[in-house]
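If you check Swiss-Prot, you get these features:
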- 4-261: domain 'Alpha-carbonic anhydrase' (DOMAIN)
- Ala55 to Asp: In isozyme T (VARIANT)
- His65: active site, proton donor/acceptor (ACT_SITE)
- Ser66 to Gly: In homogeneous D isozyme (VARIANT)
- Pro84 to Phe: In isozyme A2 (VARIANT)
- His95, His97, His120: Zn(2+) binding site (BINDING)
- Ser116 to His: In homogeneous D isozyme (VARIANT)
- Leu158 to Gly: In homogeneous D isozyme (VARIANT)
- Thr200, His201: substrate binding site (BINDING)
Amino acid sequence: MAHSDWGYDSPNGPZEWVKLYPIANGNNQSPIDIKTSETKHDTSLKPFSVSYDPATAKEIVNVGHSFQVKFEDSDNRSVLKDGPLPGSYRLVQFHFHWGSTDDYGSEHTVDGVKYSAELHLVHWNSSKYSSFDEASSQADGLAILGVLMKVGEANPKLQKVLDALNEVKTKGKKAPFKNFDPSSLLPSSPDYWTYSGSLTHPPLYESVTWIVCKENISISSQQLSQFRSLLSNVEGGKAVPIQHNNRPPQPLKGRTVRAFF
């Protein structure tokens, strides 16, 4: 989904996306600021459950605006279910968002509080659709698990991912990434917020059931700087580090954010 017609800096930063992707001003855009006093405690919600098979981890790819760890998604070996979801959602990739400083790199904020980075685990509705591409534009097509990251102690669970970044320094590079269980990156608390939203970068489809974990995970300043050392240029081009790739919070426009605590 990496296109040179959009980015995170002017002249084609987030405020300009609407020119090419009118849905950027839609009613269900993400991320949002989660105002905890306005969330609705919903007793019908269940804890979400993940079952990830480490053998489905496949490769790591520099997509120009971030990097993705991709998973084999031809069967239901790695799935997210329960919580607010009607069926099984299959893991296709995870990626991170970060900022040019340690203070602010998250996409979601909580009561206006910004976090250092954010992990997104992207899943598609395999109970109803036959591929990520088919599901990605459908209202019930995707589920993304969001985990806020706070600068502090180094997180040893991130090390395997960080160690692989040298192999995908420039845009378009990919390398094998095997035997990894991303549930190791999740916080221990089952608490979450959920709402209807969108992909946070073009094509910005309003197809996402968001599950944002209430508890954050740690990342050190040094680990964060490794994200920023990735390059958005192809090999041989002028080195342009990916300094930041976080879209600002979007208007809620009457949506309800439900809480499972």
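Placed from the backbone N, Cα and C atoms, the Cβ positions cover glycine too.
Heads up, this one's the original sequence, none of the swaps are in it.
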For Ala55 (variant position), nearby residues of its own chain (Cβ under 8 Å, 6 or more apart in sequence): Glu72, Arg77, Lys178, Asn179
Spatial neighbours of His95 (Zn(2+) binding site), counting only the recorded positions Ser66, Ser116, His201 and Cα distances within 10 Å: Ser66
Residue among recorded positions Ser66, Ser116, Thr200 with least C-beta crowding, 10 angstrom cut-off: Ser66
Three-state secondary structure, which DSSP defines for His65 (active site, proton donor/acceptor): coil
Near-site residues: Zn(2+), ref His95, His97, His120, CB cutoff 8 A to centroid: Ser66, Phe94, Phe96, Glu107, Glu118, Leu119, Thr200, Asn245
Same-chain residues at least 6 apart in sequence whose Cβ lies under 8 Å from His97 (Zn(2+) binding site): Ser66, Gly105, Ser106, Glu107, Ala117, Glu118, His120, Thr200, Asn245, Asn246, Arg247
Top Cα neighbour of Ser116 (variant position) in the set of recorded positions His65, Pro84, Leu158, His201: Leu158
Spatially closest candidate among His65, Leu158, His201, the listed recorded positions, to Pro84 (variant position) (Cα to Cα): His201
Residues near Leu158 (variant position) in space but at least six apart in sequence (CB under 8 A): Leu185, Ile219, Gln223
Spatial separation of His65 (active site, proton donor/acceptor) from His201 (substrate binding site) - C-alpha basis, Å: 10
His65 (active site, proton donor/acceptor): tally of other CB atoms within 10 A of its CB: 22
Among His95, His120, His201, the one of these binding-site residues whose Cβ has the fewest neighbouring Cβ atoms within 10 Å: His95
Cβ packing number for Pro84 (variant position), 10 Å threshold: 20
Leu158 (variant position): secondary structure state under DSSP, collapsed to three categories: helix
